[in-house]
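These features come from Swiss-Prot:
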- Lys396: active site (ACT_SITE)
- Leu113, Asn114, Gly115, Gly116, Lys127, Gln190, Gly222, Asp253, Lys396: UTP binding site (BINDING)
- Gly115, Gly116, His223, Asn251, Ile252, Asp253, Asn330: substrate binding site (BINDING)
- Lys127, Asp253: Mg(2+) binding site (BINDING)
- Cys123 to Ser: No significant loss of activity (MUTAGEN)
- Trp218 to Ser: No significant loss of activity (MUTAGEN)
- His266 to Arg: No significant loss of activity (MUTAGEN)
- Trp333 to Ser: Loss of activity; possibly due to folding defect (MUTAGEN)
- Arg391 to His: Loss of activity; possibly due to folding defect (MUTAGEN)
Amino acid sequence: MSRFVQDLSKAMSQDGASQFQEVIRQELELSVKKELEKILTTASSHEFEHTKKDLDGFRKLFHRFLQEKGPSVDWGKIQRPPEDSIQPYEKIKARGLPDNISSVLNKLVVVKLNGGLGTSMGCKGPKSLIGVRNENTFLDLTVQQIEHLNKTYNTDVPLVLMNSFNTDEDTKKILQKYNHCRVKIYTFNQSRYPRINKESLLPVAKDVSYSGENTEAWYPPGHGDIYASFYNSGLLDTFIGEGKEYIFVSNIDNLGATVDLYILNHLMNPPNGKRCEFVMEVTNKTRADVKGGTLTQYEGKLRLVEIAQVPKAHVDEFKSVSKFKIFNTNNLWISLAAVKRLQEQNAIDMEIIVNAKTLDGGLNVIQLETAVGAAIKSFENSLGINVPRSRFLPVKTTSDLLLVMSNLYSLNAGSLTMSEKREFPTVPLVKLGSSFTKVQDYLRRFESIPDMLELDHLTVSGDVTFGKNVSLKGTVIIIANHGDRIDIPPGAVLENKIVSGNLRILDH
């Protein structure tokens, strides 16, 4: 009997604790609602409507954030996806192309995620405006690719840029240079959400402005926001009205994410007659990709699992290249009609990413984000396609930039392809030290980009510069210790070499 009483009192105390937590949650939601209403009153008449949509979207996300506890996946339910749910690209390609490529292409809209700044590479303004090859920017190359398609097949594939409030103004200024290109370019903006104080969980912003003290009070809430923002912009309905059926979504800094006609044909003319609503391009993991999100089978559906969702005890297992062999490239093909249906049903479910930041003044804040690929489980008949590594060529650092600027790649109509002169299809591993982090410093340290056709691995650390016509082969490690400087002379050929110490070349 005493055991029963103990269990009952324990249950009652747990029930009381959960009731208390529920009251706290409701109070907090009410406080946030009041703060958001105060912020909305500071919006001008032309800002009011879209600010209200943004703040309503934030409230929904915040409500979900308060409801969720602990890791969002039950590790025991994670299974490898069934064989037929991830198709090899070779199988898709083997079907060939239809005679009417132009009619298939005319059903497509290309969307590039263009919300990021170039700050990690020491550049101001949108990352898409950084020069990556022969003075062409990411945006230039994208426009060239789509113009080439439209001219070759006499089609009308539009380009849509999802900007953020950080990139919109600068991007729009530059777009006029493409007025004479055969590409219709549209833009829409990601939502703008308020950062919240890590302790109080209340918005840091006091008004809608984005200047002065308020500059750091707002953030774009991750690319998962594309579904709501695209819908709210009116572009979704416009394209459906024009007979478009699919969007191809990718990061603008992934130079491998070109329109693939074989994948598009598979979407438009499926072999089993059943259309896919969502296709995610995945590729094989290497040791460098262990943190990338992977496709799994979860409760009978394909699901993207990110490292942040994995319980700590299973992180090493998640990183295992032998168990989880593929990762998400963020190249996605999505049905427009399905996006419209799910958005109107409020049925797009994406896990919340909680991103902790420290503002310049030292205040700890969190921002709530979502990822576009996480919505795969909300769509019907989803599919993964295991594509060649060449479709994943992101430029996140100057080490990546060195690769794409080199003779490892040739440029044709805005697309980069691996040089036929390279004997192996793999990309060299390049690690440039902190002296090369900023694009400006990086460019100053290379008189010309070295020949890297036979390179396997390059590590550079410290104060190092490269003369013209340098050739790097095999494994090359160059380390200038603190206070030393190494100048690699013009015409030098370094093959399987370690260079250290001090080597100065001065003008006579």
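Note that Cβ sites are derived from N, Cα and C of the backbone, with glycine treated the same way.
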Return only the integer: C-alpha distance in Å from Gly222 (UTP binding site) to Cys123 (mutagenesis position). 21
Residue from Gly115, Cys123, Trp218, His266, Arg391 whose C-alpha is spatially nearest that of Asn330 (substrate binding site), among the recorded positions: Arg391
Entries of Cys123, Trp218, His223, His266, Trp333, Arg391 which, being recorded positions, have CA atoms within 10 angstroms of Leu113 (UTP binding site): His223
Take the C-alpha atoms of Lys127 (UTP binding site) and Gly116 (substrate binding site) and report the distance between them in angstrom, rounded. 6
In whole Å, how far does the CA atom of Cys123 (mutagenesis position) lie from that of Gly115 (UTP binding site)? 14
Euclidean distance between Cα atoms of Trp333 (mutagenesis position) and Gly116 (substrate binding site), Å: 21
So how many other Cβ atoms are close to His223 (substrate binding site), meaning within 10 Å of its Cβ? 24
Candidate recorded positions Gly115, Ile252, Asp253, His266, Trp333, pick with smallest Cα gap to the residue listed as 'active site': Asp253
At a 10 A cut-off on CB-CB distances, which of the binding-site residues Gly115, Gly116, Gly222 has the highest count? Gly115
His223 (substrate binding site) falls, by three-state DSSP, under helix
Around the Cβ of Lys127 (UTP binding site), other Cβ atoms found within 10 Å total 24
Under a three-state reduction of DSSP output, how is His266 (mutagenesis position) classified: helix, strand, or coil? helix
Which of Leu113, Cys123, all recorded positions, has a Cβ with the fewest other Cβ atoms inside 10 Å: Cys123
Close in space, distant in sequence - His266 (mutagenesis position), Cβ under 8 Å, 6 or more apart: Ile92, Arg95, Cys276, Val279, Ile385
Counting only residues 6+ apart in the same chain, whose Cβ is under 8 Å from the Cβ of Asn251 (substrate binding site)? Lys112, Leu113, His223, Ala257, Asn330, Pro394
